[in-house]
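Only one structure is covered here, and it is reproduced in the block below.
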Amino acid sequence: MSSKWFNAIHLLVCPLTVLVGYLMNAYGYGAALQATLNKDGLVNAMLVKKGWFWTSLVGWWCIIRYRAVPGATGRDRRHIVQSFKRYAILTVWWYVFTQGIWFGVGPIMDLVFVYTGGHCHYDVFDDAGHVNEDFQGSVTRTNRALALIHNVLTLHGHHQEHRQQQLWDRSIGSIQGALQATQPKTPKNVTASAAAAINTFIHDQMHRWQGPLTTSAQCRRFGGHWAGGHDPSGHVFLATLMCMFLLGELRVFGRRALAHLYAQKWQLVRLVTRLFDTGPLWTWRRCGGGSMTCGARLWRAIVEPPVTCAAALLRLTRCIACDHPVIILLTLLVTWLWQLLLTAVASRFHTVREHMSGLLAAYIVTGLVYARDAAALRPV
């Protein structure tokens, strides 16, 4: 692939992915994808939220595998040093934008949110006296938040003044009713007239006993809902940053990695096809001849296939991980692009402006880093 085409892909793949998500929503194709989204799912918890770790692990293993090999030249070593500098800059930017600028100082995305009027809400009940559907966005998170709020209010209940005792009783009773109800979104003991007062009381008590909740992490930890200001999309930022890093470093070693993969393509084909040669029916058919007993046939058809399949899978995994980790890198890259598409489709979590601010925040640094090192990124 020519340098110009790779530059175009590197520059446009993330914005085009977001645009495709918007078009899917506009033409009604995004509803099915939105129904499958789960912010508390295993994929989101173990893969997406730890995305920079997985990206760092795979990216650096590829850099080491294809550059720090026996017989590496001085140019290879310079490429590794340059990759480390780029990675360090992107890691610092990821941390200060999403985790925190300094001890006790929130990340940039939270500072933007607070500066634009956002804060940690506790609008637990809506005007109809029901648990607010927009409070946490899912039943699981809502129940977890209600349990946290209930624990804090119960712990500090003896500190209430006499005139607040009635509100405390109402709040505790309403939350208990929501947690214990079969339909937690419609507790019977919350009235419309009391909902606003209860929300205000919960908000004041949580901020009083838990301190100023000025970061999204603190707000989530104590059962609040981050709302009211401009909240740059952390998912868009992270997915874009990871894609830009993987594509940028792939340009350095991609030609060597793909050439190595092409040279050993038939070995990979044999390892893959070996996985399909271990089924019971196939094994039974290979047990032809009259000299084999029925017990031996059953042993070979039932016991041997899973053992043989596991051994073949282990050999394939070892071959990919040790000899061709670029396959893992490309798989991870597709995964992050898919997550970016899902984030663009999930318009209920962020506005278009918030998506764009997350996208631009990632491009500010990655664009400068890879534009500055454009000469050093010539594929080798």
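Each residue, glycine too, has its Cβ placed from N, Cα and C.
Sequence annotations record features per position, and here Swiss-Prot assigns active site to His235 (among others). His235 (mutagenesis position) falls within a helix when secondary structure is assigned with DSSP. Within its own chain, His235 (mutagenesis position) has Val48, Gln339, Leu340, Thr343, Phe349, His350, Gly358 as residues 6 or more apart in sequence whose C-beta sits under 8 angstroms from its own.
Marked as active site by Swiss-Prot: His350 (among others). Taking the Cβ of His350 (mutagenesis position) as centre and 10 Å as the limit, one finds 21 other Cβ atoms among all the protein chains shown.
Quoted from Swiss-Prot, the note on mutagenesis experiment His235 to Ala is: Inositol auxotrophy. Impaired ER morphology with the apparition of clumps of ER membrane.
Annotation of the published mutagenesis His350 to Ala in Swiss-Prot: Inositol auxotrophy. Impaired ER morphology with the apparition of clumps of ER membrane; the original residue is retained in the structure shown.
In Swiss-Prot, the entry for mutagenesis Glu354 to Lys or Val states: Inositol auxotrophy. Impaired ER morphology and aberrant lipid droplet (LD) budding. The structure shown retains the original residue. Counting Cβ atoms from all protein chains shown, Glu354 (mutagenesis position) has 20 others lying within 10 Å of its own Cβ.
In Swiss-Prot, a published mutagenesis experiment is listed as Glu354 to Ala, annotated Temperature sensitive. Inositol auxotroph at 37 degrees Celsius, but partially supports growth on inositol at 25 degrees Celsius. Impaired ER morphology and aberrant lipid droplet (LD) budding. Under the three-state DSSP scheme, Glu354 (mutagenesis position) falls in the helix class.
According to Swiss-Prot, the mutagenesis experiment Glu354 to Gln or Asp carries the annotation: No defect in inositol biosynthesis. Aberrant lipid droplet (LD) budding.
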